[in-house]
Amino acid sequence: MKNRFYYNLIIKRLYTRSGGLRKPQKVTNDPESINRKVYWCFEHKPVKRTIINLIYSHNELKIFSNLLNHPTVGSSLIHELSLDGPYTAFFPSNEAMQLINIESFNKLYNDENKLSEFVLNHVTKEYWLYRDLYGSSYQPWLMYNEKREAPEKLRNLLNNDLIVKIEGEFKHCNHSIYLNGSKIIRPNMKCHNGVVHIVDKPIIF
């Protein structure tokens, strides 16, 4: 009887120290409830890095990051992409940058105006997560209070249009999103001043 008393006391303390709950709460399998909890857990998590921090730290953006080291326009590009935004960027991976032949790349790097245009053509205003490009079906989000329709095009920082094309079905997980023919291969890298998606080809006008 005495052992039973101590057993109950220990169990009681365990429940008390586990979040202060003496009565364990029932677990739900309701998808909507789970989605809300996951949303609040991750959507509102603060992010300290900026887009510039991400460019210099991500292994898939090493070649692209070299463009920001340009002696003439590099500092102005860094300044612009460090502002509050929010921005949505579609930066080409190392493999994508290698699609540009050496001669063309050297011409691009040696022409400061073309270099600046090349970088800014990959950046748009506003905050577009991958799901928003497909059309958000859940609400409310952190920055928007209503459902967002999938855009037909986005306007970049140079006022050029990025045509959004969707292939496949989101619910079947066989979908792809293209911007001017460049496919998003790594989405939703959130930053303090926006979000970055990596694409498989440079966006060239």
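Each Cβ is built from the backbone N, Cα and C atoms, and glycine gets one as well.
Original residues throughout; no substitutions modelled.
Among the features that Swiss-Prot reports, domain 'FAS1' is placed at 48-203, with the record citing sequence analysis.
The C-beta environment of His58 (mutagenesis position), restricted to residues of the same chain at least 6 apart in sequence and closer than 8 Å, consists of Met189, Ile198. Quoted from Swiss-Prot, the note on mutagenesis experiment His58 to Ala is: No effect on catalytic activity. 50% reduction in catalytic activity; when associated with A-44, A-70, A-79, A-122, A-172, A-175, A-192 and A-197.
A C-beta separation below 8 Å, combined with a sequence spacing of at least six in one chain, links His79 (mutagenesis position) to none of the other residues. According to Swiss-Prot, the mutagenesis experiment His79 to Ala carries the following note: No effect on catalytic activity. 50% reduction in catalytic activity; when associated with A-44, A-58, A-70, A-122, A-172, A-175, A-192 and A-197.
Packing around His122 (mutagenesis position) is summarised by its Cβ count: 23 other Cβ atoms lie within 10 angstroms of its Cβ, all protein chains included. In three-state terms derived from DSSP, His122 (mutagenesis position) belongs to neither a helical nor a strand segment and is classed as coil. Quoted from Swiss-Prot, the note on mutagenesis experiment His122 to Ala is: 50% reduction in catalytic activity. 50% reduction in catalytic activity; when associated with A-44, A-58, A-70, A-79, A-172, A-175, A-192 and A-197.
According to DSSP, His175 (mutagenesis position) is assigned to coil rather than to any helix or strand. Cβ environment of His175 (mutagenesis position): Tyr134, Ile166, Glu167, Gly168, Glu169 lie under 8 Å away, each six or more residues apart in the same chain. Among the sequence features in Swiss-Prot, the mutagenesis site His175 to Ala is noted as follows: 50% reduction in catalytic activity. 50% reduction in catalytic activity; when associated with A-44, A-58, A-70, A-79, A-122, A-172, A-192 and A-197.
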